[in-house]
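First the structure, in the form of structure tokens, and then the observations on it.
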Amino acid sequence: MEPQVTLNVTFKNEIQSFLVSDPENTTWADIEAMVKVSFDLNTIQIKYLDEENEEVSINSQGEYEEALKMAVKQGNQLQMQVHEGHHVVDEAPPPVVGAKRLAARAGKKPLAHYSSLVRVLGSDMKTPEDPAVQSFPLVPCDTDQPQDKPPDWFTSYLETFREQVVNETVEKLEQKLHEKLVLQNPSLGSCPSEVSMPTSEETLFLPENQFSWHIACNNCQRRIVGVRYQCSLCPSYNICEDCEAGPYGHDTNHVLLKLRRPVVGSSEPFCHSKYSTPRLPAALEQVRLQKQVDKNFLKAEKQRLRAEKKQRKAEVKELKKQLKLHRKIHLWNSIHGLQSPKSPLGRPESLLQSNTLMLPLQPCTSVMPMLSAAFVDENLPDGTHLQPGTKFIKHWRMKNTGNVKWSADTKLKFMWGNLTLASTEKKDVLVPCLKAGHVGVVSVEFIAPALEGTYTSHWRLSHKGQQFGPRVWCSIIVDPFPSEESPDNIEKGMISSSKTDDLTCQQEETFLLAKEERQLGEVTEQTEGTAACIPQKAKNVASERELYIPSVDLLTAQDLLSFELLDINIVQELERVPHNTPVDVTPCMSPLPHDSPLIEKPGLGQIEEENEGAGFKALPDSMVSVKRKAENIASVEEAEEDLSGTQFVCETVIRSLTLDAAPDHNPPCRQKSLQMTFALPEGPLGNEKEEIIHIAEEEAVMEEEEDEEDEEEEDELKDEVQSQSSASSEDYIIILPECFDTSRPLGDSMYSSALSQPGLERGAEGKPGVEAGQEPAEAGERLPGGENQPQEHSISDILTTSQTLETVPLIPEVVELPPSLPRSSPCVHHHGSPGVDLPVTIPEVSSVPDQIRGEPRGSSGLVNSRQKSYDHSRHHHGSSIAGGLVKGALSVAASAYKALFAGPPVTAQPIISEDQTAALMAHLFEMGFCDRQLNLRLLKKHNYNILQVVTELLQLNNNDWYSQRY
């Protein structure tokens, strides 16, 4: 909206100000009427002062708009001068002569007086012509009377007629105005009598010369008589003089125009006053409504144009995309030379003509040339039995599932196989020129070899050296001359005779990729009958890649693996021939033929060898009992399993935590002899020491397992395992130790199982009655009857021993194996290893190797030279593992030590030798205490009491950790 302009109008030293807005709301006719009414003038000439203080006349709407533009530049102020014009009264004869000349010249009837009024109203309130003068041409010419003056009777008649027409017109205008006012102000409907009161000379001009406007006051709702105040910005707002003096509900910033009476014509003040009474506000209201309608129309038109513009932009963008796409297609076709006049794919012009105006991007799928095929059916199913030397033709029904017609360059290419061809030189077979979606037959002629056996030949479609589609093959069984076809073989051969038309699984069976061909350069084919290798050069298709082959035709992992095995053992690979089953039931990997003579059924030994890394090995107890016998420690041989570092740590931690839990994963085998020289005291304490010594022996044996990777010993172990296995039973049972019971907290089971078990282990020299591999539960049952070991040293008594020296003892809980489990699963292979030896992966590996049990109190000669060498060889590995573990692992070590050395105190302190000192240092190194000087100083300080040394080291580490963190 334009800014408001103040008009300062001056007339004979009288100045009045008018506040106007844009020229659309307040027109030049409104300004002229307001000026005339304000200064009570009839004929005026308005001039304004421009920038050079020169007077410029205003006589039209355009000049008025220019004046407003000038006022905006002058601070929204416009100085205007009003000059009163002299009204010249037209004399009757000249207009009569002029009117006669007009009538004579035009030959038309002049307008009547009321029509003239209507025309004057439509031309912005211009001064109308004299109606009395125009009425004279209606008088018929009387030849007897002079033409200068009409007769009196005619003049009086016309005056009466004129008054009647004017009254009727004014009444109609008042009625229309009243209807509009009622619509705008419903309160006026209650007083229609006041508004529609019949007008007459007495009501129009009241005494005291007050004019009745026939308009209701917007404030008091009464008819305005006399002075009327109209808002200069809101033409429909009118109030009377009394309301203007008091408060009224309107914007105080709007200037009110004071109107005494409407503008009247100079010749007929009475008629024009009656006419102008209702027309002025009605005209303003109509203009306002029309402008509002125009504004709404313009707004809707702008929105429509804006939407059309957006749509055109989107269309142009889409056309640009399609044009860019067609350019790429044209460039792609021109590069790869598919400009064949017969093929519509080589004509990008036709594509542009047909698809340029298509908004959706549809030509992507139809333009890309794609080679693809699907296997439908065949004539000779896999496993067909033939006589030697039989000449036969293998047919494959193939469907062209791509969008390119097969040409002379499309051939069926030989890949590998040992089935004799009828023509050895013919490695590529022509295929029919199939159109997209058509089905055809591809045939190859073979000759059955002379020797009996299974023969195969693998083929694949190729276009200009680029392979595509599924791999097809022919697999037959050549019988000996005395045909011995059993019903089983016939049934096996006919299992996969039904075929269906599908593509997915058969394409997953594809064996060879063009990429593989480019990398290898040639494919080795080997026939079983001639035993000759015929290298075939594959075509280099890198420079001639013209057609797109979908990814579903690429080779699977099974095919790549089979291709790598092809050069290693072609005979064995040729026996693993998949059946030509229909594509919807083809297995994901090639099945083995039921009658293959070269592939043995994988036995327990192979399965055991494959599962050896995962650690899931066990044996049924029937085989274990065969090998279980009392063997002397001094006469056993070495046969150890190779373990990785991670498995060794897992096993060591589990063994240190669970001495009574589960069997070893190795079968009972010959054991390593250990030479140890020490004196064992008699009694329960001696048995406990003896068990600890056996634990040290076990760790030495474990070191031997890790260091000696002898293939002969591994084979011997495997043979031993296989000899104990059963052909009918290949189930594996894994008994997890007590520490894996997730329903119990770690404090209940983890450390309690780390205690010694003197009732379960014996030295082989003095007590050969109890086998080394016996289960803890069984040993507990046998001890009271068959052994002299006291009952109070059973596992229950050991479990009830406090593991932390001050806490409440544990409640003994000995769980026997269920009857369904083996009575004695694969037993341990060391005397001192009753714990679990399963390499089960543990989420948090404890840093407590079971070498910590090598130095109990009261033992005189505990560690031999082999233990020393083992500790030295392992301490670097143990320190590297313990260096990455957290404080919780150290607390586990301390708790295990407390549980280990919770036995009865010994008064006599043994003399510590240099080897024993080195062993203690190695223990500390494996637990992560790598400060040699500090360890040696603490050992001397605590008189080689490793429990006190570990406790003080833990306190030092905790203090250092807190000081560094906080």
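Keep in mind that glycine also has a Cβ here, set from the backbone N, Cα and C atoms.
Although substitutions are noted, the structure shown does not include any of them.
Sorting each residue of the domain 'PB1' (4-85) by its DSSP state yields 25 helix, 32 strand, 25 coil. Summarising the annotation, Swiss-Prot assigns domain 'PB1' to 4-85.
According to Swiss-Prot, the mutagenesis experiment Lys12 to Ala carries the following note: No effect on interaction with SQSTM1. In the structure as shown, the Cβ atom of Lys12 (mutagenesis position) sits within 10 Å of 8 other Cβ atoms.
Within 10 Å of the C-beta of Asp50 (mutagenesis position) we count 16 further C-beta atoms, all protein chains included. Annotation of the published mutagenesis Asp50 to Arg in Swiss-Prot: Loss of interaction with SQSTM1; the original residue is retained in the structure shown.
Taken from Swiss-Prot, the feature Zn(2+) 1 binding site covers Cys217, Cys220, Cys240, Cys243, and the record attributes it to sequence analysis. Contacts of Cys217 (Zn(2+) 1 binding site) defined by a Cβ separation under 8 A and a same-chain sequence distance of 6+ are given as Arg223, Ile224, Asn238, Ile239, Cys240, Cys243, in order along the sequence.
The feature Zn(2+) 2 binding site is assigned by Swiss-Prot to Cys231, Cys234, His250, His254. Secondary structure from DSSP puts His250 (Zn(2+) 2 binding site) in coil. The C-beta environment of His250 (Zn(2+) 2 binding site), restricted to residues of the same chain at least 6 apart in sequence and closer than 8 Å, consists of Asn218, Cys231, Cys234, Tyr237, Ile239.
What Swiss-Prot says about the mutagenesis result for Thr586 to Ala is this: Loss of phosphorylation by GSK3A.
Under its mutagenesis annotations, Swiss-Prot gives Tyr732 to Ala the following note: Loss of interaction ATG8 family proteins.
If you look up Swiss-Prot, you'll see 913-957 marked as domain 'UBA'.
For Glu926 (mutagenesis position), the number of other Cβ atoms no farther than 10 Å from its own Cβ, over all displayed protein chains, is 25. Recorded in Swiss-Prot as a mutagenesis result, Glu926 to Ala carries the remark: About 3-fold weaker interaction with ubiquitin than WT.
Under DSSP, Gly928 (mutagenesis position) is assigned to coil, being neither helix nor strand in the three-state scheme. Its Cβ placed at the centre, Gly928 (mutagenesis position) has 20 other Cβ atoms within 10 Å. Among the mutagenesis entries in Swiss-Prot is Gly928 to Ala, noted as: About 2-fold weaker interaction with ubiquitin than WT.
Sequence-distant contacts of Phe929 (mutagenesis position), defined by Cβ-Cβ distance under 8 angstroms and a gap of at least six in the same chain, are Asn935, Val950, Leu953. As a published mutagenesis entry, Phe929 to Ala appears in Swiss-Prot alongside the note: Complete loss of interaction with ubiquitin.
When pLDDT values are averaged over the domain 'PB1' (4-85), the model yields 87. Each residue contributes its Cα atom, and for Asp50 (mutagenesis position) and Glu926 (mutagenesis position) these two points are 107 Å apart.
Apart from the site residues Cys217, Cys220, Cys240, Cys243, the chain places the Cβ of Asn218, Asn219, Gln221, Arg222, Ile224, Ile239, Glu241, Asp242, Glu244, Tyr248 no farther than 8 Å from the centroid of the site's Cβ atoms, the recorded Zn(2+) 1 location. Cα spacing between Gly928 (mutagenesis position) and His254 (Zn(2+) 2 binding site): 95 Å, rounded to the nearest whole number. Here the binding-site residues are Cys220, Cys243, and the one whose Cβ sees the fewest other Cβ atoms within 10 Å is Cys220. Figure note: comparing Cβ neighbours within 10 Å for the binding-site residues Cys231, Cys234, Cys240, the maximum is reached by Cys240. Note on proximity: of the recorded positions Cys220, His254, Glu926, the one nearest Lys12 (mutagenesis position) is His254, by Cα distance. In sequence order, Leu19, Cys231, Ser232, Leu233, Cys234, Tyr237 are the residues of the chain that are 6 or more apart from His254 (Zn(2+) 2 binding site) and have a CB within less than 8 Å of its CB.
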